[in-house]
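To keep things clear, I will list the structure first and then write my remarks on it.
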Amino acid sequence: MTDAGRQGRVEALSISVTAPYCRFEKTGSPDLEGDETVLGLIEHGTGHTDVSLVDGAPRTAVHTTTRDDEAFTEVWHAQRPVESGMDNGIAWARTDAYLFGVVRTGESGRYADATAALYTNVFQLTRSLGYPLLARTWNYVSGINTTNADGLEVYRDFCVGRAQALDEGGIDPATMPAATGIGAHGGGITCVFLAARGGVRINIENPAVLTAHHYPTTYGPRPPVFARATWLGPPEGGRLFISATAGILGHRTVHHGDVTGQCEVALDNMARVIGAENLRRHGVQRGHVLADVDHLKVYVRRREDLDTVRRVCAARLSSTAAVALLHTDIAREDLLVEIEGMVA
C-alpha cells in the first residue's frame, strides 16, 4: 500500500475535476440575479427558510447569527448547471462534474431517525445521479447543546442518526469527507453537501488530533464522522476543503474559557493539517500555509468574543482573505470558536 493509502483515504475516478468555488456576497445583491454559474446559495442570517430551487439553484437560509448587519450569502459557483431538481426534500443542481445539494429536517424532540433518513437520502441521490465522491458537508443544527426528549444532547442525537445512515448503507466512516457540525438558532437541521462525479478525493487527518470516528464514548453513544480536510481535484491542481477546526488536542478541549487560546490552537491545527509535511504524508504534493486559506467562516459562541477572535484571525490570516464571523453555538459546550475555510 502507498503512503497515501496508509495515511489518508484516497479515491479516484477517471474524470478530471477542478472544484467549484465560493464567494461571500451581500444578501439580496442584484449581482446574483441571472448569474448562470451559480450552483447553490446559502443565506446566513437571523432566520431560516425551507430549501427551494430559485432560478435552478438550490437555496436556503440558516439562522447562524443574531444581527442583521452580519448577514451574508454564501454563493457556490461552477460551470452553468446542466440540471436541477428536488428529490426526497433535497434541492440539488449539477454540472457534468459536480452535484450540490441542500436538505432540511424540521425541529423535533428527537433527531436521530430524521438524520438517518436525511443522510440515507443524500447517499442514495449521489449514487443514483452518478456523483459517488462526497467531498464536503455542512450541518447546521438548532439547539445543538440543548437536550432532546430523552435527555441526550442534540448534537449527540444528530451523530447517532448520521452513524445509523452509514451503518445501513455499509459506508466506511473513513470515507466521510471534511464537514462542519455547528449550531443554529432555529430551523431544525440543515445539511449542505458537495459531491463529485470523478477526480481524486483524499481525506486528510491531523497528527495532533484524534481521528473523529475514533473518539471515546465520553463524547456520545456514536462518534462524529468526518475528515479534518478533504482534497478534491486532478493530480495537477485541486481544492482543499478544511473542516470546522477547534481548540482541541488529542480529543480534549484546551484553554477552557479562554477564547484567545482556543482561537490560536484552532489556527495552529489548521496550519498543521494543510502544511507540506502533513499533506505529503497523505499523498498530496503541494503544501500550504494559513495565508493561502480563503473564504473562512468563523463561528463564535459568545458575542463579546467577536472582536477578540477577529483580531487573532487578522494577525494570522491573509489580509485579502474573505472572513465571515458568525455568532452561534458550537458542538461542544466548552468550545468558544471554530474556524473553517478552503484553499484553491
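Every residue gets a Cβ built from N, Cα and C, even glycine.
Original residues fill every noted site, and no substitution is shown.
Secondary structure at Tyr155 (substrate binding site), taken from DSSP and collapsed to helix, strand or coil, is helix. Positions annotated as substrate binding site by Swiss-Prot, on the basis of experimental evidence: Tyr155, Arg162, Tyr215, Arg228.
The C-beta environment of Tyr215 (mutagenesis position), restricted to residues of the same chain at least 6 apart in sequence and closer than 8 Å, consists of Pro223, Pro224, His251. For the mutagenesis experiment Tyr215 to Phe, the note given by Swiss-Prot reads: Decrease of the affinity for chorismate.
Long-range Cβ contacts of Arg228 (mutagenesis position) within its own chain (separation 6+, distance under 8 Å): Ala178, Ile204, Glu205, Asn206, Val209, Ala212, Ile242, Ser243, Thr245, Asn269, Val273. The annotation that Swiss-Prot gives for the mutagenesis experiment Arg228 to Ala reads: Same activity as the wild-type.
Among the mutagenesis experiments that Swiss-Prot reports, Glu338 to Gln is described with the note: Loss of chorismatase activity. Taking Cβ-Cβ distances under 8 Å and a sequence gap of 6 or more within the same chain, the neighbours of Glu338 (mutagenesis position) are Thr180, Ile182, Ala244, Thr245, Ala246, Ala266, Val298, Tyr299, Ile330, Ala331.
Looking at Swiss-Prot, you'll find the mutagenesis Glu338 to Ala noted as follows: Loss of chorismatase activity. In the three-state DSSP scheme, Glu338 (mutagenesis position) falls into the strand class.
Marked as active site, proton acceptor by Swiss-Prot on the basis of experimental evidence: Glu338.
All protein chains considered, the CB of Tyr155 (substrate binding site) has 27 other CB atoms within 10 Å. Binding of substrate is attributed in the record to Tyr155, Arg162, Tyr215, Arg228, and the widest Cα separation among these residues amounts to 18 Å.
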